[in-house]
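Participant: Annotated chloride binding site per Swiss-Prot: SER124, ILE434, PHE435, TYR529, in sequence order. Looking at Swiss-Prot, the entry for mutagenesis of GLU167 to Ala says: Constitutive activation and loss of pH sensitivity; in isoform a. According to Swiss-Prot, the mutagenesis experiment GLU167 to Cys carries the following note: Increased sensitivity to MTSET-mediated inhibition; in isoform a and isoform b. Inhibition is slower; in isoform a. Reduced sensitivity to MTSET-mediated inhibition; when associated with D-559; in isoform a. As a published mutagenesis entry, GLU167 to Ala appears in Swiss-Prot alongside the note: Constitutive activation, loss of pH sensitivity, loss of sensitivity to chloride levels and conditioning depolarizing voltages; in isoform b. Annotation of the mutagenesis experiment TYR232 to Ala in Swiss-Prot: Loss of gck-3-mediated inhibition. Among the mutagenesis experiments that Swiss-Prot reports, VAL495 to Ala is described with the note: In n995; increase channel activity and accumulation of eggs in the uterus resulting from a defect in egg-laying. Reduced HSN activity. Reduced sensitivity to gck-3-mediated inhibition; in isoform a. The domain 'CBS 1' annotation in Swiss-Prot covers 560-619 and rests on sequence analysis. For the mutagenesis result SER742 to Glu, the note given in Swiss-Prot is Phosphomimetic mutant whose activity is sensitive to gck-3-mediated inhibition and to cell swelling-induced activation. Severe reduction in channel activity, loss of cell swelling-induced activation; when associated with E-747. Here the residue is the original one, but Swiss-Prot notes a mutagenesis experiment at this spot, SER742 to Ala: Constitutively active, loss of inhibition by gck-3-mediated phosphorylation. For THR744 to Ala, Swiss-Prot lists a mutagenesis experiment annotated as follows: No effect on activity. Looking at Swiss-Prot, you'll find the mutagenesis SER747 to Glu noted as follows: Phosphomimetic mutant whose activity is sensitive to gck-3-mediated inhibition but insensitive to cell swelling-induced activation. Severe reduction in channel activity, loss of cell swelling-induced activation; when associated with E-742. According to Swiss-Prot, the experimentally introduced change SER747 to Ala is described as follows: Constitutively active, loss of inhibition by gck-3-mediated phosphorylation. The domain 'CBS 2' annotation in Swiss-Prot covers 788-845. Annotation of the published mutagenesis HIS805 to Ala in Swiss-Prot: Loss of gck-3-mediated inhibition; the original residue is retained in the structure shown. Per Swiss-Prot, mutagenesis LEU833 to Glu is noted as: Confers similar gating properties to isoform b; in isoform a. For the mutagenesis of ALA836 to Lys, Swiss-Prot gives this note: Confers similar gating properties to isoform b; in isoform a. The structure shown keeps the original residue. Under mutagenesis, Swiss-Prot gives ILE837 to Lys with this note: Confers similar gating properties to isoform b; in isoform a.
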Amino acid sequence: MGIGTKILSKIEKNKTSDGLTIPLTPTTQKQSSSWCSFESIKTFFRTVIRDWIFLALLGFIMASLSFGMDYAILNLQNGQMRLFDLVKEYHFTLAYLVWVGYVVGLILLSAVCAHYIAPQAIGSGIPEMKTILRGVILKEYLSVRTLLSKMIGLTLSLGSGLPMGKEGPFVHVASVVASQLTRLVHGSSGGIFENESRSGEMLAAGCAVGVACTFSAPIGGVLFSIEVTSVYFAVRNYWRGFFAATCSATLFRILRMFSVSAAVTVEAHYQTNFPPQNVFLPQELPIFALIGLVCGLAGSIFVYLHRRTVLFLRRNWLAKMIFQKYWLIYPIFIATFISSLSFPLGLGKFMGGEERFSHTMKEFFVDCAWTAPPNDSYACPMPTSNATSSDSFDIRHWKGDNYDYSPFVTLSSFQVVYFFLAILASTLPVPSGIFMPVFVLGAAFGRLVGEGVFSLDPYGHISGDIQFFVRPGVYAVVGAAAFCGAVTHTVSVAVIVFELTGQLCHLLPVMIAVLIANAVASYLQPSIYDSIIRIKNLPYLPDIPHTTSLYHQMLIEQFMISPLVYIAKDSTVGDIKRALETKTRIRAFPLVENMESLALVGSVSRSQLQRYVDSQIGTKARFAEATRRIKQRLEDEESERKRREESKSDDTEDSLETTGAGERRASRFLIVPVAKNGPQVAKNETLTGLSEENARKILTVEEKQALFDAASLATPKREMSGKTINPVHIESHHTIGDIFRSITHLSFGRQNFPKKNNHNEFDLFGEERTEWEDMMLNQKLDLSQLDIDSTPFQLSEYTSLFKAHSLFSLLGLNRAYVTKKGQLIGVVALKELRLAIEYLQSGKVPTPGMSIFNEPPTEQSIYEKSARLESGRATGDAQNAAFVTDNGEDDAQNDYIQPPLEVVRRGALTPNRMSELTRLENVRTTPESPHFEVSSPSTSSSCVSIDFSPLDAANSENGSVGGLVLNVPSLPTRARSANELTRQNTHVQINLPDDVHDEKF
């Protein structure tokens, strides 16, 4: 290629869109190069901000919050112990009051904080985050207000020492922080829900960080958050969770390292010191499997009792009557009850003594035998005099000061009592988690089994190796992982245990026990998080058990909603309006080709249809039509006036009235005072004259500067007082009179807008408004003004329930339309899938080819108790068919202890509508356009408004038109009488308020 060809090629590349060429100078090339470099740097920096720096900042913030909360909790708990130590030697009753009062006070403060700042902070947070990641929006659940309430309330509740956890609430806290950071990065208008895909990625990372900064376990935190919040997880988001969790765990461990008392924080790193070899024998594996089996059964019982307790508090008539009016009684009573049972000088001495519930984990993991004799080599050593509670284990907490109690008694008492106390504590209206209590209970059970095995065979005689010791601490680790896995239905809890203990020598026993416990519990009960979702009636799709083939046999045609409401291409605006008004809870409407074929062509969201209807017959559309009509009428009047002027050019009958300043055209209206005893008008008192041209100008200003009232005229029957406005007999009256008659004939009225809308608009009233609305409602649908989803998800009527459940879970669907050869025959939403699953779980067998909604109810029917079942059957509305199950969804709105969360439907997020207009009842003046609004005292009467302006109003600096706005009281004969008054030059008397004086005109 020659040099000339290269130059021409470069010139062609640098041509602009206008056909011009840019000379190839060195300066231009340098600027282009620098510009490209700047854009590249900007793009790279934006990418770094949105991913790496964002995730690192999220991890660092959560680590700091976690460490700060642990420090505050430790000081609160130590404060209680110091107060108790001061008084326990003097008086038993005083010690009891101090112990109980301290706990009750903190719980009461936490409950008040959560109740009045943000009720969304109550509870764990993992169930709610599970629904949010599914696509549900919970009102104000990720707000700063909720974050503040959660942090304060959780610190107070954990500082009380009750059996509560921190892991679940911190998942919620991390999600809120992720949401707020997203708002800062992407702007306050967007937030976490601006992009649903983006929100899922960041919230998933936030959940992982919440677990990681609680246990300092980044790997287990990521895996656990995925298990409890996701059904299907996108692998591309894996690195986000690990990176943010690693940043959080790293900073958290560094902060603990520099903390003096870090070893005894509430959620500490429980380092164990088991030897790498000979931790367990193969002969012990059946015992570990048995621990998993028992923990699976106990975990199912725990979930069941928790659900029954919550439902009992909702349904019991006495609880309803008390807690509805005095909700503080419940937290006070439960806090008093739990703290009384744990009182160290009472029953508490058989459950660990003065050791706090959250601090017992390290004692359960200690590598010594509690039941060994004091002089045994494997016995737990006594603490030294200069040892602190952070680096020693005091066996006297579990055996008494004089070794009076057996560890079997104290461990058994601890498990039984705290098993029920943990359930009661989880029902309190305060921020609290459930992970840590079940973790401690599992460790206590494992320790009990380990001590029992040690008592029977302390030196491993079953193996023939006298050098081997049975280590109860290993059993405690296995029990903690197994029971926690059974309650939460997770396997990743084993990884958390490995990171908590810092050892992998007990990997095999832990995995065996966790898998068995998880399998047993999954067969008997849902996880604690799914149970809470059902209790709170949050919209979420339950899992399908793989133990029966009924889920493969039930077809969509047996639980779809049919017939359903749809929109056709030939539908009218009225059809759409009726559909929106009658089906207020449907979020999207299917669009079909026509009423006959019902061929599905797409779907339209409710918000789109609502905006379309508003644009056709809404307030703004009506105002625009009124403005068009008044302008058209005034233009016609102008043309008519010019025609008459041309035909009567020699007519000079118009007279001018001379004032002190000069001559002006006479006005048809006079403002004169009216005597108290009667409406006598003095015709020699005039305000000022308005020319015909100025009156026309005032009436043709933009609609935002003119305001008209309805012409439904009715004069109040009362004696007139104050001042009046009087018409004068002039020959030019026909022009202004014609305009007046035109306005009254059009029935334009004055309305009062909300304060945020200070503009004036024309409006239609009466028959004209009705005729216009009827005309608009009969118009055909204009598809060009709608954003149509042309590819809605469709399923065949023969799709199985199992396959539909998999598709909904994998793709994150909210609804799917059921078609037969392209013809729309029904719709299936998340609610129908959930009801079908619960139908099969209740033990019923569906009749082939028959809808489960049309089957006759039986005694065991889960639909029998629903008051809205018949409504759902009759209308076919998927949202109106709500059924009652044993989960207590019918009582979700009656929970006075833990207020229900409000679900925000995306279809309800429509633009703000104009509020209902109110009528003016008093006089107002504005400096921009000085005028007076005179209205009838009767609230039911309407007025006609005319704006008159002085001659020099058009010359004002800001171009605005000032003047006098007069609201003429209506007459019984309505607009026809107003026209008669104008044509006959009848004296019109308008009542003015007493504070209006002549100088204001």
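Cβ atoms here come from the backbone N, Cα and C positions, even for glycine.
The structure displayed is predicted, hence computed values, not measured ones.
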Participant: Identify, in sequence order, the residues in the chain of SER124 (chloride binding site) that are 6 or more apart from it along the sequence and have a CB within less than 8 Å of its CB; answer 'none' if there are none.
Facilitator: GLY165, GLY168, PRO169, VAL171, HIS172, SER432, GLY433, ILE434, TYR529, ILE532
Participant: Could you give the number of helix, strand and coil residues in the domain 'CBS 1' (560-619) as assigned by DSSP?
Facilitator: 23 helix, 16 strand, 21 coil
Participant: What is the interatomic distance between the Cα atoms of VAL495 (mutagenesis position) and LEU833 (mutagenesis position), given in whole Å?
Facilitator: 34
Participant: Taking HIS805 (mutagenesis position) as the reference, which of GLU167, TYR232, PHE435, LEU833 (the recorded positions) have a CA within 10 A of its CA?
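Facilitator: The recorded positions passing the 10 Å Cα test are LEU833.
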Participant: Using a 10 Å radius around its CB, how many other CB atoms surround TYR232 (mutagenesis position)?
Facilitator: 10
Participant: Cβ-Cβ under 8 Å from ALA836 (mutagenesis position), same chain, 6 or more residues apart: which ones?
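Facilitator: Sequence-distant Cβ neighbours: MET554, GLN558, PHE559, LEU801, ILE852.
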Participant: Take every residue in the domain 'CBS 1' (560-619), average their pLDDT values, and give the whole-number result.
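Facilitator: Taking every residue of the domain 'CBS 1' (560-619) together, the mean pLDDT is 84.
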Participant: Given the chloride site residues SER124, ILE434, PHE435, TYR529, which other residues of that chain have a Cβ within 8 Å of the mean position of their Cβ atoms, reported in sequence order?
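Facilitator: The answer, listed by sequence position, is ILE126, PRO127, GLY165, GLU167, GLY168, GLY433, THR488, ILE528, ILE532.
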Participant: Compute the C-alpha separation of PHE435 (chloride binding site) from GLU167 (mutagenesis position), stating it in Å without decimals.
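Facilitator: Each residue's Cα considered, PHE435 (chloride binding site) and GLU167 (mutagenesis position) end up 6 Å apart.
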Participant: According to DSSP, how is the domain 'CBS 2' (788-845) divided among helix, strand and coil residues?
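Facilitator: Residue counts in helix, strand and coil order: 23 helix, 18 strand, 17 coil.
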Participant: Let's check the environment of ILE434 (chloride binding site): how many other CB atoms sit within 10 Å of its CB?
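Facilitator: So the number of other Cβ atoms within 10 Å of ILE434 (chloride binding site) is 28.
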